[in-house]
Amino acid sequence: MKKALQVAMFSLFTVIGFNAQANEHHHETMSEAQPQVISATGVVKGIDLESKKITIHHDPIAAVNWPEMTMRFTITPQTKMSEIKTGDKVAFNFVQQGNLSLLQDIKVSQ
């Protein structure tokens, strides 16, 4: 009987101890990593609003280890394109999402 009581008490305190430890573990809200916003400069070579693409010959972009080249960027709903035209020198920001370069902001530069 004494042995059974010892086993029962040990089991009870073990369960209480584990519950106390579990309650001390705080689950922090994990925020999703925000994509890196990359800044660049270049010259607009073409705009296709129907397919939501803009072609820019950009300077080297160190943040993504890209050399100077001409490439297409996807125009997003937040991109204000009203003052941009082919031939403009521009400063722009984009995020890389897989194979897509999503244009976030673009402005005519001097």
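Cβ coordinates come from backbone N, Cα and C, glycine included.
Per Swiss-Prot, these features apply:
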- Asp48 to Asn: No change in copper resistance (MUTAGEN)
- Met69 to Ile: Loss of copper resistance and strong decrease in copper binding; when associated with I-71 (MUTAGEN)
- Met71 to Ile: Loss of copper resistance and strong decrease in copper binding; when associated with I-69 (MUTAGEN)
- Arg72 to Ala: Wild-type Cu(+) binding, 50% decrease in Cu transfer from CopA; when associated with 45-A--A-57 (MUTAGEN)
- Phe73 to Tyr: No change in copper resistance (MUTAGEN)
Nearest-integer angstrom distance between the alpha carbons (Cα) of Asp48 (mutagenesis position) and Met71 (mutagenesis position): 13
Surrounding CB atoms that lie within 10 Å of the CB of Phe73 (mutagenesis position), all protein chains: 22
